[in-house]
Amino acid sequence: MLKRLQVKNFRCLEDIDLPLGPLTAIVGPNGAGKTTILRAIDLVLGDVWPSLRSFRIPQDFINFDTTRAIEITVHFDPPYTQGSFNITAFRLTCKGEDADFHVDLEPLDEGGNVPRYPSGNPLRVGTDMRNHARVLFLDHRRNLAQHLPSIRGSILGRLLQPVRREFKLQDNFKQVYEQAMDLLRTEQVKQIEKTIAETAKQMLGFLGKDAMKSMEIGFGFADPANPFNSLRLQYRESDLTLPGDELGLGIQSAIVVGIFEAFRQLGEKIGTVIIEEPEMYLHPQAQRYFYRLLCEMADKDQCQIIYSTHSPIFADVNRFEALRLVRKDRDDRVVVSYVREEDKSALDNVRNRFKLGGRFDTARNEVLFAKRALLVEGYGDRVAALQLFNQLEVDPDAECIAVVDCGGKAGIELIVGVCKALDIPFVVVHDEDVWPIDERADEETRRKQEQENKAEQEKNQRIQACAGAERVFVVQPSLEAALGIGRNASDKPYRIAEILKTVDVGQPPDALRPFVEAIRQVTRPMEE
């Protein structure tokens, strides 16, 4: 598994150092450097051996400055052992002057040094050594040709390795061509084919059941003399058969998801897979399916998944340990923010207190793509915020402000922790939810009210402690009460919106002033 990436002077990456986990989601705005990070890993460990032809000179040098050497170091674990040497990283450099450039790929030991033999000669990176940490890179094009068995290191190539051994036992292939195709379709081939076809059809289900009935996805062999290197996925509809790589990118993407599902079901280990924008060409339901599939494969140690994304489905605040937020600072340098090891335990405790239902709302993940965030307690509060933005003549989308329904106060704690770890500026507004005790009630009811008030006070204190008092605005006792809406009223969001339309935001009622001030603050420039 890859553990760490260091990049210097490659394209827009002047100097970054980021940890890599079993599942790593690289998020950030367009042009921040997400794809460059993936390309850096692919240069060192991808399908093509790195050489001078791997680089564009001077375009791949930062600011086109060829005097600053490109250096990409990828660390991995477990180490590769060769004799007495333990190799834990590879370093790729491209440097030179006066048009005399050269590229070096060097192995590094635990101390970050190139090991040397007793003779003084340095250890060199060989094919076996590089294959120890090799990665499979899937770019945004989703071309099925990337996955065919003829492509070195492809997913289907790895899936079919045991099938090749099984097929070698069939010694009459050359004698009877008519029987050859049946012989090629061993039980494992059939199982792989079935899984890919069923998953792809599931991904394409939005076309309708009638369309699915006339569609088949399966294997075809382009060259019977070299069956498994020429195996390809075919798409059959009515009497028409087409190679999979001739189809639209949406169908090809669905078939790619099917290939991953086949790997998951067979329990095979892939190594490290790098995916550029896994959401590409998939509708939302298919995106959620693919995301769960990737998470399960990473959780079960079938493979390491590293991907870039613009989708709130694939950027999940509940998996905060996987997030790497890439942005440019005021000096136009790329910086990467992530949850540090020392903060993970506290955030994990908050996550465990989070309401289960709130964990499945991908809308709150939009906070990861915002320049600033207004964190509110629930859906009604979000409706109120959007209505007040409108009355203040501020477009939150145009200002890249996320209005986030956190799903309760525990959710606010979680999102605040993630925002702080990733340096996302934020403001919080929530209800106090501390109500006067009804002295006319019986003792048991009063005791229950006191316990509820105490619990809310503790929640409020935790929010203020984690967010900072200057970022927290509290409506007393609640937004509904401030607007004259009963605690048990029905259709609260609609009532909130209708009443707020009549509010003068220039001179709001005192009870509503904290909410308006929170919105005013989040619209101002804020320090990260």
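Using N, Cα and C of the backbone, Cβ positions are placed for all residues, glycine too.
Here the original residues stay in place, and none of the substitutions has been built in.
Since this is a predicted model, take the numbers as computed values, not measurements.
Residues or ranges marked as active site, stabilizes transition state or protonates leaving group by Swiss-Prot: Arg487. Counting every protein chain shown, the number of other Cβ atoms lying within 10 Å of the Cβ of Arg487 (mutagenesis position) is 11.
The ATP binding site annotation in Swiss-Prot covers Gly31, Ala32, Gly33, Lys34, Thr35 and rests on a curator's inference. Long-range Cβ proximity for Ala32 (ATP binding site), meaning a same-chain Cβ under 8 A and a gap of 6 or more residues, is found for Cys12, Val326, Arg327, Lys328, Val334.
According to DSSP, Glu377 (mutagenesis position) sits in a coil region rather than a helix or strand. Per Swiss-Prot, divalent metal cation 1 binding site is recorded for Glu377, Asp431, Asp433.
Counting only same-chain residues at least 6 apart in sequence, those with a Cβ under 8 Å from the Cβ of Asp381 (mutagenesis position) are Asp405, Val429, His430, Asp431, Leu479. As annotated by Swiss-Prot, divalent metal cation 2 binding site applies to Asp381, Ser478, Glu480, with the evidence given as a curator's inference.
Looking at Swiss-Prot, you'll find the mutagenesis Lys34 to Ala noted as follows: Loss of ATPase, no change in exonuclease activity. A simple way to gauge crowding: the CB of Lys34 (mutagenesis position) has 25 other CB atoms within 10 angstroms, across all the protein chains here. In this structure, Lys34 (mutagenesis position) is part of a helix by DSSP.
Quoted from Swiss-Prot, the note attached to the mutagenesis of His140 to Ala states: Loss of ATPase. Classification of His140 (mutagenesis position) by DSSP places it in coil, neither helical nor stranded.
Among the mutagenesis experiments that Swiss-Prot reports, His140 to Gln is described with the note: 2.4-fold decrease in ATPase. Other Cβ atoms within 10 Å of the Cβ of His140 (mutagenesis position), summed over all protein chains shown, number 15.
Here Glu276 (mutagenesis position) comes close to Thr35, Leu38, Phe137, Leu138, Asp139, His140, Tyr307, Ser308: these same-chain residues lie at least six apart in sequence, with C-beta atoms under 8 angstroms from its C-beta. Among the mutagenesis entries in Swiss-Prot is Glu276 to Ala, noted as: Loss of ATPase, no change in exonuclease activity.
Here the Cβ of His283 (mutagenesis position) has 15 other Cβ atoms within 10 Å, regardless of which shown protein chain they belong to. Under its mutagenesis entries, Swiss-Prot includes His283 to Ala with the note: 4-fold decrease in ATPase, no change in exonuclease activity.
Swiss-Prot lists His283 to Asp among its mutagenesis entries, and the accompanying note reads: Nearly complete loss of ATPase.
Here Swiss-Prot notes a mutagenesis experiment, His310 to Ala, with the remark: Loss of ATPase. Within 10 Å of the C-beta atom of His310 (mutagenesis position) sit 15 other C-beta atoms, taking all shown protein chains into account. DSSP assigns His310 (mutagenesis position) to coil, not to a helix or a strand.
Under its mutagenesis annotations, Swiss-Prot gives Glu377 to Ala the following note: No change in exonuclease or nicking activity. Loss of exonuclease but not nicking; when associated with A-431 and A-433.
Under the heading of mutagenesis, Swiss-Prot lists Asp381 to Ala and annotates it as follows: No change in exonuclease or nicking activity. Loss of exonuclease but not nicking; when associated with A-478 and A-480.
Counting every protein chain shown, 23 other Cβ atoms lie within 10 Å of the Cβ of Asp431 (mutagenesis position). In Swiss-Prot, the entry for mutagenesis Asp431 to Ala states: No change in exonuclease or nicking activity. Loss of exonuclease but not nicking; when associated with A-377 and A-433. Loss of exonuclease and nicking; when associated with A-433; A-478 and A-480. The structure shown retains the original residue.
According to Swiss-Prot, the mutagenesis experiment Asp433 to Ala carries the following note: No change in exonuclease or nicking activity. Loss of exonuclease but not nicking; when associated with A-377 and A-431. Loss of exonuclease and nicking; when associated with A-431; A-478 and A-480. In the three-state DSSP scheme, Asp433 (mutagenesis position) falls into the coil class.
Here Swiss-Prot notes a mutagenesis experiment, Ser478 to Ala, with the remark: No change in exonuclease or nicking activity. Loss of exonuclease but not nicking; when associated with A-381 and A-480. Loss of exonuclease and nicking; when associated with A-431; A-433 and A-480. In three-state terms derived from DSSP, Ser478 (mutagenesis position) belongs to neither a helical nor a strand segment and is classed as coil. Contacts of Ser478 (mutagenesis position) defined by a Cβ separation under 8 A and a same-chain sequence distance of 6+ are given as Asp431, Glu432, Asp433, Arg487, in order along the sequence.
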Same chain, 6+ residues apart, C-beta under 8 Å of the C-beta of Glu480 (mutagenesis position), given in sequence order: Gly380, Gly486, Arg487, Ala489, Lys492, Ile496
DSSP three-state assignment for Arg487 (mutagenesis position): coil
Pairwise Cα distance for Lys34 (mutagenesis position)/Glu377 (mutagenesis position) [Å, integer]: 32
Cβ within 8 Å of the mean position of the Cβ atoms of Glu377, Asp431, Asp433: remaining residues of the chain near divalent metal cation 1: Gly378, Asp381, Lys409, His430, Glu432, Glu456, Val475, Ser478, Leu479
Other residues, Cβ within 8 Å of Gly31, Ala32, Gly33, Lys34, Thr35 Cβ centroid (ATP site): Cys12, Gly28, Pro29, Asn30, Thr36, Ile37, Ser308, Val326, Val334
